[in-house]
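J.: Let me give you the structure first, and then I'll get to my questions.
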Amino acid sequence: MADWYQLAQSIIFGLIFAYLLAKLISILLAFKDENLSLTRNHTTQSEYENLRKVETLTGISGETDSLIAEQGSLRGDEDESDDDDWEGVESTELDEAFSAATAFVAAAASDRLSQKVSNELQLQLYGLYKIATEGPCTAPQPSALKMTARAKWQAWQKLGAMPPEEAMEKYIDLVTQLYPAWVEGGSKRRNRSGEAAGPMGPVFSSLVYEEESDNELKIDAIHAFAREGEVENLLKCIENGIPVNARDSEGRTPLHWAIDRGHLNVAEALVDKNADVNAKDNEGQTSLHYAVVCEREALAEFLVKQKADTTIKDEDGNSPLDLCESEWSWMREKKDSN
């Protein structure tokens, strides 16, 4: 009888031990899966941040971030290489330096008295710009008959999966090599308030072997001038045949950019040239949407006086009236009337 009692006791203890061991293994596996999930989520978010960008030239502005046109643009961390000259620089500072460089190149492109830069260097700038603003090339290869488009595609595609931050750094370095004093020249130009803006130092020629590239550069320039608040150069673009409602890759017109950056004088000049105040970007937002979200009351009121529609809805179903959270009396009256 004692033997049976001892055997039963051993079996019970064995079952309890097996249960506890199984429970411990289950807890360890659950912890491992949760940790792996967190790691994957972090990796996905980091990749997303590194691949998001703004696609068009960014103008020189006192603001560190664009409020609407660049609100979804996220930059990854700075390159961690020990020999990187930009190590430790805040992403906003790098963005500002890149914005200044791209604005300089855009301004330079519209000047016919240009310093000639080889096609090879121009293509390098183009490829770096596309990586910095759009990420790795995913576009199909153009036809061999379209020489310029194919050359530009190759310049972009050969950079592979270069991080946007590295592309911005290389772009700035290349512009600095071509014209070491460009930063000083740009600063002097911005500081001359009330004076007529003269040439911005040596400027870069467009790709010379096909006309389409020159037109594309000018269209980029008109958006850059609107962002910078460069009224005279913007008007020169329009006089040279660039449409006042020319759109960038996100469907934004110069008026969108002028409103986004708070340039009332540019907005007035564009409206005088018959700019469409109700033009929509790719997300269905008009310049008035931008003014409302950016809380630029003077610009919003100006647009409304120019017959901007307060009821146009964007892709999310929101009109400027819907988005307006500010206590603007004249806007409240329109809300009440609707």
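Cβ from N, Cα, C; glycine included.
Nope, none of those substitutions made it into this model, it's the original residues.
Checked Swiss-Prot, it gives:
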| type | residues | note |
| --- | --- | --- |
| DOMAIN | 94-184 | domain 'ACB' |
| MUTAGEN | Y126 to A | Normal arachidonyl-CoA-binding activity |
| BINDING | Y126, G127, L128, Y129, K130, K152, Y171 | acyl-CoA binding site |
| MUTAGEN | K130 to A | Normal arachidonyl-CoA-binding activity |
| MUTAGEN | R150 to A | Loss of arachidonyl-CoA-binding activity |
| MUTAGEN | K152 to A | Normal arachidonyl-CoA-binding activity |
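Context for these features, please: burial, neighbours, distances.
T.: DSSP labels the residues of the domain 'ACB' (94-184) in these numbers: 61 helix, 1 strand, 29 coil.
Y126 (mutagenesis position) is surrounded by 21 other CB atoms, counting those within 10 A of its CB over all protein chains shown.
Listed in sequence order, the residues of the same chain lying 6 or more apart from G127 (acyl-CoA binding site) and placing their CB within less than 8 Å of its CB are K152, A155, W156, K158, L159.
Cβ environment of K130 (mutagenesis position): C137, A155, W156 lie under 8 Å away, each six or more residues apart in the same chain.
Here the Cβ of R150 (mutagenesis position) has 14 other Cβ atoms within 10 Å, regardless of which shown protein chain they belong to.
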J.: What is the nearest of the recorded positions Y126, L128, Y129, Y171 to R150 (mutagenesis position), using the Cα of each?
T.: Y126
J.: Round to the nearest Å and give the CA-to-CA distance linking Y126 (mutagenesis position) with Y171 (acyl-CoA binding site).
T.: 9
J.: Relative to the mean position of the Cβ atoms of Y126, G127, L128, Y129, K130, K152, Y171, the recorded acyl-CoA site, which additional same-chain residues have Cβ within 8 Å?
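T.: Those within range, site residues removed, are L123, Q124, L125, I131, A132, A155, W156, L159, A167.
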J.: Counting other Cβ atoms within 10 Å, pick out the least crowded of the binding-site residues L128, Y171.
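T.: Looking at the binding-site residues L128, Y171, the Cβ with the fewest others within 10 Å is that of Y171.
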J.: Around K152 (mutagenesis position), how many other C-beta atoms are within 10 angstroms of its C-beta?
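T.: Result for K152 (mutagenesis position): 24 neighbouring Cβ atoms inside 10 Å.
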